[in-house]
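What Swiss-Prot notes for the published mutagenesis of P23 to S is this: In ts9383; conditional lethal mutant defective in the ability to convert the replicated form of the viral telomere to hairpin termini.
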Amino acid sequence: MDEIVKNIREGTHVLLPFYETLPELNLSLGKSPLPSLEYGANYFLQISRVNDLNRMPTDMLKLFTHDIMLPESDLDKVYEILKINSVKYYGRSTKADAVVADLSARNKLFKRERDAIKSNNHLTENNLYISDYKMLTFDVFRPLFDFVNEKYCIIKLPTLFGRGVIDTMRIYCSLFKNVRLLKCVSDSWLKDSAIMVASDVCKKNLDLFMSHVKSVTKSSSWKDVNSVQFSILNNPVDTEFINKFLEFSNRVYEALYYVHSLLYSSMTSDSKSIENKHQRRLVKLLL
């Protein structure tokens, strides 16, 4: 428990290994790989609590998270730490210290207003911006279309769950020699988003990767039609890399399970009020 609280209050990170050789690429747009236990068993424990919250009416979610949904300022904090003075979003600037893509639903918890759902059997969709592997789209590679000689490539990932995000990180670990994943204190600890910071580009591998992508998309520039789910590797990445990734993501999901459990206990407490011991513990933890 102490380790969970420490990660929430101080953040957590991991340095991923560099691979000189790209994995065999086979880009296919339109569908994500399905989840499996191999890519994170903790998710399947954590998703049970997410489903509990997903069944709650959204007006109640808003009430109980109003004071703990602080503005997500993790990207700004990363810019400050790395002394990044200018960033390039989707080609909007010709010169910058970093090229950036934010795939997260910044400062949002749910997708649409909704009443309560009777039971998990009646759940047909994930209405929360939490643990949704379908949120990872091919936009995660969009900065590479704009990358010239920037020092950093920075991605705000919408989720850490599923094969897609692990395959994506494995590719980035051949495109750049230094790749870190960070879950900052100033990110939302209600959501499984995180930041990738990549630097020291491997030009040879980047050229090979972009050649494959451009041949599949039949375009040398980014097209919005490519903003869809995708799969990119036929073969699973090596177990060593998966375990290194899970070393980081498991810390995040353990913390989220604790936070979500407190929130659910607060929302279902006998007091029928936001003034209860679970909510007080939650506020103390996150503020």
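Note that Cβ sites are derived from N, Cα and C of the backbone, with glycine treated the same way.
Original residues only.
Long-range Cβ proximity for P23 (mutagenesis position), meaning a same-chain Cβ under 8 A and a gap of 6 or more residues, is found for D167, R170, I171, S174, L233, N235, V237. In the three-state DSSP scheme, P23 (mutagenesis position) is classed as coil.
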